[in-house]
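Q: My questions will all concern the structure given below.
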Amino acid sequence: MSGVRPPIMNGPMHPRPLVALLDGRDCTVEMPILKDVATVAFCDAQSTQEIHEKVLNEAVGALMYHTITLTREDLEKFKALRIIVRIGSGFDNIDIKSAGDLGIAVCNVPAASVEETADSTLCHILNLYRRTTWLHQALREGTRVQSVEQIREVASGAARIRGETLGIIGLGRVGQAVALRAKAFGFNVLFYDPYLSDGIERALGLQRVSTLQDLLFHSDCVTLHCGLNEHNHHLINDFTVKQMRQGAFLVNTARGGLVDEKALAQALKEGRIRGAALDVHESEPFSFSQGPLKDAPNLICTPHAAWYSEQASIEMREEAAREIRRAITGRIPDSLKNCVNKDHLTAATHWASMDPAVVHPELNGAAYSRYPPGVVSVAPTGIPAAVEGIVPSAMSLSHGLPPVAHPPHAPSPGQTVKPEADRDHTTDQL
């Protein structure tokens, strides 16, 4: 079934539209951008079961990080939703095809944390080669290192970087940034990316290989920088690990599902992979006490934080809010800057031809209560509240708001839709 949803009504004659931050509670960055066109709610939820009914019924826009997942079943709970903006680049936690079917645009912020993710990737690579983490840990544990023999023992496995071959899987924004940094350290850099047109390897001075097998066979260190989809889940598995060079390193700052952690743990224990560094994991939040990696040696793990800096966080939140603003003040999807399901949305929906009064009877004389301007708290443990600005405590709204009627979804027009691309080069990490 295709969803038929109208444009977002905005202006003095219409109710102030509701926008919700689904899995967070800090709206201080978003408010200056949205306060004159929307009421901003924060839900602080980890699933749609924790999202207040008012948001499910009335929110036209949603902001979200990577800590909540929206399946088709989840998306169908939102009765008025027109746009979701992922505060970050990756959107594998959203069913974008189902969103398109339901008339919901999905956008991301692909560029804000490119530098941070690339820097973190190089940090992991350098850590594996120079064993900084393990040397620090040895001193913390009281190991006394004085003689040359003791240094050799505690630093065993440290290697020279110059002349080593770094293999990059996925040469999107982050992949390119990693390549440029790696060359400065003396790496020979090759990459595998079947979606890029010819010529970029010449522009960047890189070596391109035509198959994943070639990259794995020729790389001393493999680093992942591609989005996650149904085609590349467990791209690194027991079979592909065996195609890697004996004693190679593995780094993943992209998506946890790209690596089969059971296969990786076994390869680390057997020494087929000399060391690995992961910022993303199959199950998050990650814990060393659970899962197949708990006993794996020569492993560095960080908590999906490679993307973060204060500057990057502010930039991506500002851009996400601006995308929501474009949706409210403009036309979906034409006014959007980073809509990742635009083709599917355009083919599957015909909201532009609908009379808004038909789809939203409250705009045609039905009773409707307007939110006061500011931030609305609809956190799981709280009641709806609104304030003029942002303060720790919120003033309660009445629970007696009249219900808003929403029609059933219109039947599918039966058009042939263009399939989504298997991969978007803007989805490198976050």
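Cβ coordinates come from backbone N, Cα and C, glycine included.
According to Swiss-Prot, the experimentally introduced change ALA41 to Glu is described as follows: Strongly reduces interaction with E1A. VAL55 to Arg appears in Swiss-Prot as a published mutagenesis result, with the remark: Strongly reduces interaction with E1A. For SER89, 169-174, ASP193, 226-232, 253-255, ASP279, the entry in Swiss-Prot reads NAD(+) binding site, with the evidence type experimental evidence. One mutagenesis experiment named in Swiss-Prot is GLY172 to Glu, and its note says Loss dimerization and of NAD binding. Annotation comment: Swiss-Prot describes ARG255, GLU284 as active site, evidence class similarity to another entry. Per Swiss-Prot, active site, proton donor is recorded for HIS304.
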Q: Can you count the other CB atoms that lie within 10 A of the CB of VAL174 (NAD(+) binding site)?
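A: VAL174 (NAD(+) binding site) is surrounded by 35 other Cβ atoms within 10 Å.
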Q: Between ASP279 (NAD(+) binding site) and VAL55 (mutagenesis position), find the distance joining the two CA atoms and give it rounded to the nearest Å.
A: 32
Q: I need the least crowded one of these recorded positions (GLU230, ASP279, GLU284), counting other C-beta atoms within 10 angstroms of each C-beta.
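A: Lowest Cβ count within 10 Å among the recorded positions (GLU230, ASP279, GLU284) is GLU230.
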Q: Say you check the Cα of ARG255 (active site) against those of the recorded positions SER89, GLY172, GLY227, GLU230, HIS304; which is nearest?
A: GLY227
Q: What whole-number Å value do you get for the CA-CA distance of HIS304 (active site, proton donor) and VAL174 (NAD(+) binding site)?
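A: HIS304 (active site, proton donor) and VAL174 (NAD(+) binding site) have their Cα atoms 15 Å apart.
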Q: Out of ALA41, VAL55, LEU171, give me whichever of these recorded positions has the highest number of other Cβ atoms within 10 Å.
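A: Most Cβ neighbours within 10 Å: ALA41.
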Q: Just the number: how many Å between the Cα atoms of VAL55 (mutagenesis position) and THR253 (NAD(+) binding site)?
A: 33
